[in-house]
Amino acid sequence: MSFFHASQRDALNQSLAEVQGQINVSFEFFPPRTSEMEQTLWNSIDRLSSLKPKFVSVTYGANSGERDRTHSIIKGIKDRTGLEAAPHLTCIDATPDELRTIARDYWNNGIRHIVALRGDLPPGSGKPEMYASDLVTLLKEVADFDISVAAYPEVHPEAKSAQADLLNLKRKVDAGANRAITQFFFDVESYLRFRDRCVSAGIDVEIIPGILPVSNFKQAKKFADMTNVRIPAWMAQMFDGLDDDAETRKLVGANIAMDMVKILSREGVKDFHFYTLNRAEMSYAICHTLGVRPGL
């Protein structure tokens with residue numbers, strides 16, 4: 001082995017050693033639509049639960065059937081794994097009384113952590129009657145929930161400006177939110193600048209970075225285009241020519257995610273939220289390499 005490659009290996013080992021034992025993880029899942037997808041979900045939950053995440057969250061659909069599945073999955077996770085399970089709850093398609101009923105049901109079933117979101121506006125709809133900050137207030141009135149909210153390092157697509165978006169986050173925190181979880185991003189500097197702006201605005205809760213391990217670049221680009229997330233040119237180049245090579249795409253995506261975690265860890269970030277897309281393989285491998293392992 002050449003001196004160059006040996007030094008590269010030593011640098012990588014040192015970098016990973018700095019992270020091991022220093023980070024916490026959480027995972028997001030979504031309600032499956034078919035029995036086959038449900039089996040994949042539970043296989044993923046079972047595998048990732050062995051990593052002892054701080055919590056797992058389950059997204060909340062825009063229709064009653066999907067909302068019911070969220071409730072069922074959350075309760076199943078709690079009963080099956082004992083993990084802290086945090087349902088997403090949106091206020092765009094429910095009345096305050098309905099939201100209170102849902103919140104009380106969660107509380108009575110031992111669910112203490114909720115991810116409070118406004119939700120996506122239906123096409124052609126006007127100004128919403130409730131915002132996420134209103135939902136946080138409502139939840140705190142029902143019970144002393146532990147509440148996570150969303151944050152957008154690269155600005156929410158509907159925000160009038162970056163400052164307006166930041167003030168919206170502050171309203172959610174002032175209403176009682178305990179932490180913010182960011183939209184996924186690929187430019188680490190965008191997160192660090194956003195964190196600095198949060199501090200300057202008096203937002204004193206933890207800003208947990210959302211990490212999306214990319215195995216399908218075209219799908220990730222579609223997500224990014226919808227959510228105002230910039231894909232750096234270097235990242236697009238890394239996936240160039242891999243449309244028909246799924247295994248190499250996974251390796252590339254895992255390395256990008258690991259590099260992001262290592263850099264952010266050096267900047268003092270301790271908690272990371274992984275968007276799993278209901279697949280355990282990449283998130284598990286990334287966590288394993290970073291030292292988050294069963295029994296540790």
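Glycine is treated like the rest: Cβ placed from N, Cα and C.
Nothing has been swapped: the model has the original residues at all the noted spots.
GLU28 (mutagenesis position) counts 23 other C-beta atoms within 10 Å of its own C-beta, drawing on all protein chains shown. Secondary structure at GLU28 (mutagenesis position), as computed by DSSP, is strand. Per Swiss-Prot, active site, proton donor/acceptor is recorded for GLU28, and the stated evidence type is a curator's inference.
Applying an 8 A CB threshold to same-chain residues 6+ apart, the list for THR59 (NADH binding site) reads GLU28, PHE29, PHE30, PRO31, THR70, HIS88. Summarising the annotation, Swiss-Prot assigns NADH binding site to THR59, GLN183.
Annotated FAD binding site per Swiss-Prot: TYR60, ALA62, HIS88, ARG118, GLY119, ASP120, ALA132, TYR152, HIS156, ALA159, ASP165, ASN168, ARG171, LYS172, in sequence order.
Look at GLN183 (NADH binding site): DSSP puts it in a strand. What Swiss-Prot records for ASP120, GLN183, GLN219, ARG279 is (6S)-5-methyl-5,6,7,8-tetrahydrofolate binding site, and it gives experimental evidence as the kind of evidence.
Annotation of the mutagenesis experiment GLU28 to Gln in Swiss-Prot: Abolishes enzyme activity.
As a published mutagenesis entry, ASP120 to Asn appears in Swiss-Prot alongside the note: Strongly reduces enzyme activity. Strongly reduces affinity for 5-methyltetrahydrofolate.
ALA177 to Val appears in Swiss-Prot as a published mutagenesis result, with the remark: Increases the propensity to lose its essential flavin cofactor. The Cβ of ALA177 (mutagenesis position) lies under 8 Å from the Cβ of ALA116, VAL136, ILE147, SER148, VAL149, VAL205, each of these being in the same chain and 6 or more residues away along the sequence. Secondary structure from DSSP puts ALA177 (mutagenesis position) in coil.
PHE223 (mutagenesis position) carries a helical DSSP state (H, G or I). Around PHE223 (mutagenesis position), a 10 Å sphere centred on its CB holds 18 further CB atoms from the protein chains shown. One mutagenesis experiment catalogued in Swiss-Prot, PHE223 to Leu, is accompanied by this note: Slightly reduced enzyme activity.
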Minimum Cα separation from GLY119 (FAD binding site), reported as the residue among binding-site residues GLN183, GLN219, ARG279 that achieves it: GLN183
Those recorded positions, out of ASP120, GLN183, GLN219, PHE223, ARG279, that come within 10 angstroms of ASP165 (FAD binding site) at the Cα: none
Winner by Cβ contact number (other Cβ atoms within 10 Å) across the binding-site residues HIS88, HIS156, ARG171, ARG279: HIS88
C-alpha spacing of HIS156 (FAD binding site) relative to GLN183 (NADH binding site), in angstrom: 9
Largest separation between Cα atoms (Å) of residues that the record links to (6S)-5-methyl-5,6,7,8-tetrahydrofolate, namely ASP120, GLN183, GLN219, ARG279: 24
